[in-house]
Amino acid sequence: MAYSEKVIDHYENPRNVGSFDNNDENVGSGMVGAPACGDVMKLQIKVNDEGIIEDARFKTYGCGSAIASSSLVTEWVKGKSLDEAQAIKNTDIAEELELPPVKIHCSILAEDAIKAAIADYKSKREAK
């Protein structure tokens, strides 16, 4: 199986690796895993007062496709509203990275991580 140039680029030069303080009320965190392959993905978003994602970070333990999916998604969500970020689908990620069918689950993880981070952010805001 050969990886696409985009997967290789995001794997060798991942964007936005790291984490934010989870106690920050403007940060939403999503942690998801895939029992099928052991990949674990943590994705965090930082949202400004206007409801726009101003920054994103990730830490992923997994294959090149999982790391590339995380890296790509953190780039995509920056500058988007929560609704726009929520609308990102795994098929968009898989298509952009040209993932082979056996690696589609990596793009599903990335979509799930975005949704989990948004849900976490919203639950923090509602708790105020």
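Cβ coordinates are placed from backbone N, Cα and C, and glycine is handled just like the others.
At each noted position, the model has the original residue.
According to Swiss-Prot, the experimentally introduced change Asp39 to Gly is described as follows: No effect on equilibrium between S- and D-state (disordered). The Cβ of Asp39 (mutagenesis position) lies under 8 Å from the Cβ of Gly33, Thr60, Tyr61, Gly62, Cys63, Ala66, His105, Cys106, Leu109, each on the same chain and at least six residues away in sequence.
According to Swiss-Prot, the experimentally introduced change Asp39 to Ala, Leu or Val is described as follows: Stabilizes apo-protein in the S-state (structured). When secondary structure is read from DSSP and collapsed to three states, Asp39 (mutagenesis position) falls in the strand class.
Listed in Swiss-Prot as a mutagenesis experiment, Lys89 to Ala is described as follows: Stabilizes apo-protein in the D-state; Fe-S cluster assembly 3-fold slower than wild-type. Secondary structure at Lys89 (mutagenesis position), as computed by DSSP, is coil.
Swiss-Prot documents Asn90 to Asp as a published mutagenesis change and attaches the note Stabilizes apo-protein in the D-state; Fe-S cluster assembly 3-fold slower than wild-type. Long-range Cβ neighbours of Asn90 (mutagenesis position) (same chain, at least 6 residues apart, Cβ-Cβ under 8 Å): Ile104, Ser107, Ile108, Ala110, Glu111.
One mutagenesis experiment catalogued in Swiss-Prot, Asn90 to Ala, is accompanied by this note: Stabilizes apo-protein in the S-state; biphasic Fe-S cluster assembly 7-fold slower than wild-type.
Experimental mutagenesis at this site is recorded by Swiss-Prot as Ser107 to Ala, annotated: Stabilizes apo-protein in the S-state; biphasic Fe-S cluster assembly 7-fold slower than wild-type. Around Ser107 (mutagenesis position), taking its Cβ as the centre, 26 other Cβ atoms fall within 10 Å, counting all chains. Under the three-state DSSP scheme, Ser107 (mutagenesis position) falls in the helix class.
Looking at Swiss-Prot, you'll find the mutagenesis Glu111 to Ala noted as follows: Stabilizes apo-protein in the S-state; biphasic Fe-S cluster assembly 7-fold slower than wild-type.
Around the Cβ of Glu111 (mutagenesis position), the number of neighbouring Cβ atoms within 10 Å comes to 20. All protein chains included, Lys89 (mutagenesis position) registers 13 other Cβ atoms within 10 Å of its own Cβ.
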